[in-house]
Amino acid sequence: MQDSSLNNYANHKNFILMLIILFLMEFARGMYILSYINFLPTVTSIAVAITSLAFSIHFIADASTNFVIGFLLKKFGTKIVLTTGFILAFTSLFLVIWFPASPFVIIFSAMMLGIAVSPIWVIMLSSVEEDKRGKQMGYVYFSWLLGLLVGMVFMNLLIKVHPTRFAFMMSLVVLIAWILYYFVDVKLTNYNTRPVKAQLRQIVDVTKRHLLLFPGILLQGAAIAALVPILPTYATKVINVSTIEYTVAIIIGGIGCAVSMLFLSKLIDNRSRNFMYGVILSGFILYMILIFTLSMIVNIHILWIIALAIGLMYGILLPAWNTFMARFIKSDEQEETWGVFNSIQGFGSMIGPLFGGLITQFTNNLNNTFYFSALIFLVLAVFYGSYFIVNREKAK
C-alpha cells in the first residue's frame, strides 16, 4: 500500500513538472513565433516574406518531427532526445540575441523550436492516466493555451519597451524548462532498438490502423485554422470594431476555453461511451452553427457571446476527442501513435490558413471562408455521427 502511494505521488509530481515544462516551452514559442517575428518587419529591415517563411517552416518542422519522434524516443531514450531538443531550442534562440535581424537566424530558430517542442508533447500525451484522461488532458491543453497566449502578450509588452533588447528572455525561458527536466523521471511504455526499416513499417501499420481517426484529426485543425487569416479583417472591416475590441473577443474565447478545460473536461472521466460520443457530436454541430452564424453578425456584443460559446465548447471537445482517439491506441505504442496523430493535426493547421486565404482572395467574400469552415464541421458531424450510431448498434 505504501509503495503504491509513493508511486502515485511520484507519477503526480512528474506530471505536474512536465506540465510546467510544457507551459514554459509553449511560452517561448508564443514569444517567438506569435509575437517577436511578427513585429520584426515593423522595427527592423526584415521583410514580411522572411517572417512568413519562418512561421511556415516552424510548423512544418513541428509536424514532420511529430511523425517520427515516438520512434526516436523508443530508440534513443528520453534523455538523449529531450536534451537534444533543449540544446537546439536554447542555442537557436540564443543566436537571436546576437543576430536579431538575420534572415538565416530567424528561419533557423523557428525550425529548431518546432523540432524541440515535439517530444515534450508526445511524452505528455502518452503519460496521461486512462482513468483521469479527460481531467488531465484538460490540464495539458490548458498549459499549452496559457503558455502560447501569455508568451505572446508578454513579448508584445517587451517589444513596446524596446524591439530587440529583451530577446534574451526567450532563451532564458527555455533554459529554465531545461533545468526543470532534470527533476523529472520520464518513463516510456517500452524501449526498442529495431532497425529503421522495421520502424518505417510500423509507421505505415499505425497509419493504416487509425485511418478512421484521420478525417477528424486533419479537418478539425484545418477548419479552425482556415479562419485565422480572415478574422482580423472580418472584425475591423465587417463589424467595424477596433483592434482592442477584437482582442477582447479573443481573450473572452480564451477564458471560456480555459474554464472548460480546467473544470468541465473532467466530466469525460468515468462517463459512458455514449456520453463521450454525445459531446463530440454536439461539439461538431455547435461549431458548425456558431461559425455559420459569424457570417451574419455585425454586433460586437453578440460576437463576444459567440466567442465565449466557442471557447467553452472547444475546452471540452478536445479532451473528449482525445479520449475517443486513445481507445484505438495499443498500450505499447503510445509514443509512436501520438506522434503520428500530432503530425496529421499539424498538417491540418498548415493547410487551413492556405485554403482560408485563397477562398477569400478568389471569391472576394469573407463569408465564403466561414461557409467552408462550417461545411467541414457538418461533414465531420455526419461522418462520425454515422460511425457512433453503427458502433452503438453493434455493441447491443
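Any Cβ shown, glycine's included, is placed from N, Cα and C.
Here the original residues are kept at every noted site.
Because the structure is a prediction, the values reported are computed rather than measured.
Noted in Swiss-Prot for the protein shown:
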{"type": "MUTAGEN", "residues": "Glu26 to Ala", "note": "Flippase activity is about half that of wild-type; when associated with A-62. Mutant is insensitive to transmembrane proton gradients, maintaining basal activity. Shows a strong growth defect at low pH. Cannot rescue the growth defect of the deletion mutant in the presence of 5% CO(2)"}
{"type": "MUTAGEN", "residues": "Arg29 to Ala", "note": "Lack of flippase activity; when associated with A-62. Cannot rescue the growth defect of the deletion mutant in the presence of 5% CO(2). Can rescue the growth defect under overexpression conditions"}
{"type": "MUTAGEN", "residues": "Asp62 to Ala", "note": "Lack of flippase activity; when associated with A-29. Flippase activity is about half that of wild-type; when associated with A-26 or A-144. Cannot rescue the growth defect of the deletion mutant in the presence of 5% CO(2). Can rescue the growth defect under overexpression conditions"}
{"type": "MUTAGEN", "residues": "Trp121 to Ala", "note": "Cannot rescue the growth defect of the deletion mutant in the presence of 5% CO(2). Can rescue the growth defect under overexpression conditions"}
{"type": "MUTAGEN", "residues": "Trp144 to Ala", "note": "Flippase activity is about half that of wild-type; when associated with A-62. Cannot rescue the growth defect of the deletion mutant in the presence of 5% CO(2). Can rescue the growth defect under overexpression conditions"}
{"type": "MUTAGEN", "residues": "Tyr314 to Ala", "note": "Rescues the growth defect of the deletion mutant in the presence of 5% CO(2)"}
{"type": "MUTAGEN", "residues": "Gln345 to Ala", "note": "Rescues the growth defect of the deletion mutant in the presence of 5% CO(2)"}
- Whole-number Å distance between the CA of Tyr314 (mutagenesis position) and the CA of Trp144 (mutagenesis position)? 14
- Note on the structure: Within 10 Å of Glu26 (mutagenesis position) (Cα basis), scanning mutagenesis positions Asp62, Trp144, Gln345, I find Trp144
- Note on the structure: If you measure between the CA atoms of Asp62 (mutagenesis position) and Gln345 (mutagenesis position) and round to the nearest Å, you get 10
- Using all protein chains in view, find how many other C-beta atoms are within 10 Å of the C-beta of Arg29 (mutagenesis position). 27
- Message: Nearest of the mutagenesis positions to Arg29 (mutagenesis position) by CA-CA distance, picking from Trp121, Trp144, Gln345?
- Response: Trp144
- Query: Whole-number Å distance between the CA of Gln345 (mutagenesis position) and the CA of Trp121 (mutagenesis position)?
  - Reply: 13
- Task: Only counting partners 6 or more residues apart, tell me which same-chain residues put their Cβ under 8 Å from the Cβ of Trp121 (mutagenesis position).
- Result: Leu22, Asn66, Trp338, Asn342
